[in-house]
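Marked as poly(ethylene terephthalate) binding site by Swiss-Prot: Tyr87, Met161, Trp185. Where Swiss-Prot documents Trp159 to Phe as a mutagenesis experiment, the accompanying text is: Increases activity towards 1-naphthyl butyrate. According to Swiss-Prot, the experimentally introduced change Trp159 to His is described as follows: Displays increased enzymatic activity on PET bottle and on BHET. Exhibits improved PET and PEF degradation capacity relative to wild-type PETase; when associated with F-238. The active site, nucleophile annotation in Swiss-Prot covers Ser160, and the record cites a curator's inference as its basis. Swiss-Prot gives this note for the published mutagenesis Trp185 to Ala: Exhibits highly impaired PET degradation capacity relative to wild-type PETase. Also displays decreased enzymatic activity on BHET. Look at Swiss-Prot and you will find Asp206, His237 tagged as active site, charge relay system. Annotation of the published mutagenesis Ser238 to Phe in Swiss-Prot: Displays decreased enzymatic activity on PET film and on BHET. Exhibits improved PET and PEF degradation capacity relative to wild-type PETase; when associated with H-159; the original residue is retained in the structure shown. What Swiss-Prot notes for the published mutagenesis of Cys239 to Ala is this: Displays decreased enzymatic activity on PET film and on BHET; when associated with A-203.
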Amino acid sequence: MNFPRASRLMQAAVLGGLMAVSAAATAQTNPYARGPNPTAASLEASAGPFTVRSFTVSRPSGYGAGTVYYPTNAGGTVGAIAIVPGYTARQSSIKWWGPRLASHGFVVITIDTNSTLDQPSSRSSQQMAALRQVASLNGTSSSPIYGKVDTARMGVMGWSMGGGGSLISAANNPSLKAAAPQAPWDSSTNFSSVTVPTLIFACENDSIAPVNSSALPIYDSMSRNAKQFLEINGGSHSCANSGNSNQALIGKKGVAWMKRFMDNDTRYSTFACENPNSTRVSDFRTANCS
């Protein structure tokens, strides 16, 4: 008999059991934790562990149009995220985030604005209106998301002027749990009042909202929150949009950030806070993230 080998197998079994117990303990102690322990592969995949369905909002209230994506089998209630596109753009530009985030345990609404020419402040107002309507649908028995949303846990995302709108939403609504603007633009770069954990996706070769006059000074202006700046190497203004070639990297970061701060799920801390150390990233900065 090979006792050393048997001993090693027993040690491995014990270690595996302890890890399973630890994962279960994390889920039990955090009422917001949803899904299995994350891995790099699971976060880089095009879909998470939950099945996703969607529906079009029949009567948008305070914004142009909306599509809601939601997990069917997450168990319990989940947080909600509103995502708004940029100047002249429609929700198709950011729709990839809908099923991606929903498959990891969020209710997500992607919206069209009343006018494609709306400015960041208007985009913020419409984004918050969309979140209010999600909360209303959560209380409507005929709604597909009836009883599925924890209305105390909400987040915002957006691209370009929608990113600027998301930053305004974060500044004006400190109860939001997380924000993730991509290639953000606003007439002001001072968001020093923001306390909401904020992840900024920037695009190195952005000629519409140049990094050094937009995303970076916005990041530098903030000091009261967990924050992160991730710049895509060689990326144009649409480097984080639907159809981009960086979805594995950006999706991993975006999902991990929302899970860490909207769900208070520390299983995602490493993925949310660490430097990806990828050739696709030309600049990375972070502070107060754990």
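Cβ coordinates are placed from backbone N, Cα and C, and glycine is handled just like the others.
For all the noted positions, this structure keeps the original residue and models no substitution.
Annotated features taken from Swiss-Prot, shown on the structure.
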{"residue": "Tyr87", "record": "poly(ethylene terephthalate) binding site", "Cβ contacts under 8 Å, 6 or more apart": "Thr116, Leu117, Asp118, Ser160, Met161, Trp185"}
{"residue": "Trp159", "record": "mutagenesis position", "Cβ contacts under 8 Å, 6 or more apart": "Val84, Pro85, Gly86, Ala89, Ser93, Ile94, Pro181, Gln182, Ala183, Ser238, Ala240, Asn241"}
{"residue": "Asp206", "record": "active site, charge relay system", "Cβ contacts under 8 Å, 6 or more apart": "Ala183, Ser214, Ala215, Gly235, Ser236, His237, Cys239"}
Identify, among the recorded positions Ser160, Met161, His237, Cys239, the residue whose Cβ has the fewest other Cβ atoms within 10 Å in this structure.
His237
Recorded poly(ethylene terephthalate) site residues Tyr87, Met161, Trp185, farthest C-alpha pair in Å:
10
Quick one, of the mutagenesis positions Trp185, Ser238, which Cβ has the fewest other Cβ within 10 Å?
Ser238
With the poly(ethylene terephthalate) site defined by Tyr87, Met161, Trp185, which remaining residues of that chain have Cβ atoms positioned within 8 Å of the Cβ centroid?
Gly86, Gln119, Pro120, Arg123, Ser160, Gly162, Gly163, Gly164, Asp186, Ile208, Ala209
Which of the three DSSP-derived classes (helix, strand, coil) applies to Trp159 (mutagenesis position)?
strand
